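Undergrad: Shown below is the structure under consideration.
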Amino acid sequence: MGLFGMMKFAHTHHLVKRRGLGAPAGYFTPIAVDLWNVMYTLVVKYQRRYPSYDREAITLHCLCRLLKVFTQKSLFPIFVTDRGVNCMEPVVFGAKAILARTTAQCRTDEEASDVDASPPPSPITDSRPSSAFSNMRRRGTSLASGTRGTAGSGAALPSAAPSKPALRLAHLFCIRVLRALGYAYINSGQLEADDACANLYHTNTVAYVYTTDTDLLLMGCDIVLDISACYIPTINCRDILKYFKMSYPQFLALFVRCHTDLHPNNTYASVEDVLRECHWTPPSRSQTRRAIRREHTSSRSTETRPPLPPAAGGTETRVSWTEILTQQIAGGYEDDEDLPLDPRDVTGGHPGPRSSSSEILTPPELVQVPNAQLLEEHRSYVANPRRHVIHDAPESLDWLPDPMTITELVEHRYIKYVISLIGPKERGPWTLLKRLPIYQDIRDENLARSIVTRHITAPDIADRFLEQLRTQAPPPAFYKDVLAKFWDE
């Protein structure tokens with residue numbers, strides 16, 4: 001899932017940065033967690049080590065480890081579920097739904113040229129009460145008999161591939177335990193989880209998204225790949241834009257071709273293929289050093305950069321990317337930079353030789369960052385209340401030709417959908433972006449114990465996990481208090 005080849009490209013070109021994400025004392029860093037994606041990664045990692053554990057036991061083992069790390073690193077997770085909190089909502093928005101709807105409408109490329117390129121309104125763009133969040137079942141409501149969110153009798157190990165055992169992830173069980181423990185969560189309803197994560201990021205609700213899906217980068221988010229390491233590998237969207245020397249609208253319009261969910265049967269392009277078609281070359285080390293020096297010595301000027309030339313009408317095609325990127329590489333255009341540099345970016349964001357906690361350049365266990373420095377960096381990070389808002393996302397449509405094929409129609413619709421998720425709306429003098437509702441149930445440890453003992457029948461295993469939850473997952477703070485302290489103080 002995600003952008004094909006982006007993860008490999010990011011590692012090869014050193015765009016995966018090691019950051020501490022340390023918050024000042026008394027603060028928690030809010031982070032959106034794509035629950036299925038994160039738990040899938042952990043279960044695949046640990047289920048081989050514990051072959052005797054059933055689905056619920058291995059899921060709870062991974063969840064205990066996850067919650068322990070969140071507590072140790074002062075991270076405040078907001079869990080985003082797939083297919084609603086009951087795991088039964090049909091997904092009618094997002095990349096997969098756009099592809100399915102478009103291919104059902106159009107049988108040939110000729111038909112695609114006559115179809116409206118607008119996707120259906122999402123729960124975020126529709127001003128009416130949304131049905132996507134209407135089927136919330138509050139914590140403690142009993143499930144139908146036999147409903148466990150499992151694959152049923154078909155979950156046996158496939159005989160043809162013994163090296164790849166069936167995934168033992170009890171997603172619904174995981175959600176119910178988290179709700180009983182009082183953690184904040186998003187009921188994505190009919191949205192895909194990564195779309196809900198992008199909404200949390202661009203509404204300045206969370207500072208990062210914890211996922212390995214690189215399509216979040218296409219939606220302009222900064223992602224965390226793994227929080228269990230001593231350092232935390234992250235990929236910042238702005239780092240990629242600087243490296244590619246392009247604006248976000250260009251990035252969205254160009255790399256939508258790499259989105260695997262939009263292009264079935266291996267019809268997607270890889271990141272390397274797209275860059276090769278554009279004759280893009282990576283910056284030399286001397287260019288990188290000069291860029292870092294300029295960032296350290298330049299004042300935070302707000303003067304506007306000369307805009308990129310508008311796309312030609314009617315005849316615009318992807319071939320024009322070659323000329324545009326060639327001129328950018330040659331210095332003809334400056335890369336867009338509307339907001340101040342993020343102090344958590346690659347250079348640390350602070351002028352002068354002083355080290356920063358943003359990117360760890362020495363072994364993590366040797367890094368001792370004073371709390372005063374953490375507080376200064378935090379205040380600098382949240383100084384601009386609109387730092388995550390992307391105002392120019394609609395310009396991506398200017399870089400696309402009119403859709404003439406099914407593939408181009410799918411890409412066009414998806415970009416419009418992304419704009420509806422992350423692009424603010426003008427309402428007179430106000431700029432508005434609707435945030436998905438956040439829920440947080442009252443912590444009920446008795447209910448958590450009941451859920452665990454009902455699904456994990458071995459008393460010793462259940463008691464061990466319950467003790468871990470009691471000691472390693474203390475009651476989380478109220479999400480409104482955490483967000484107000486992080487963003488407003």
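Every residue gets a Cβ built from N, Cα and C, even glycine.
Where a substitution is noted, the model still shows the residue that was there originally.
Relevant sequence annotations retrieved from Swiss-Prot are reproduced here:
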- ARG18 to His: In strain: HSZP (VARIANT)
- VAL115 to Ala: In strain: HSZP (VARIANT)
- PRO364 to Ser: In strain: Nonneuroinvasive mutant HF10 (VARIANT)
- PRO385 to Arg: In strain: Nonneuroinvasive mutant HF10 (VARIANT)
Undergrad: Around VAL115 (variant position), which residues of its chain at least 6 apart sit with Cβ under 8 Å of its Cβ?
TA: THR102, GLN105, CYS106, LEU409
Undergrad: Looking only at DSSP and grouping its letters into three states, which state does ARG18 (variant position) belong to?
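TA: For ARG18 (variant position) - judged by DSSP and reduced to three states - the answer is strand.
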Undergrad: Let me know how many other Cβ atoms fall within 10 Å of the Cβ of ARG18 (variant position).
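TA: Neighbour count, Cβ to Cβ under the 10 Å cut-off: 16.
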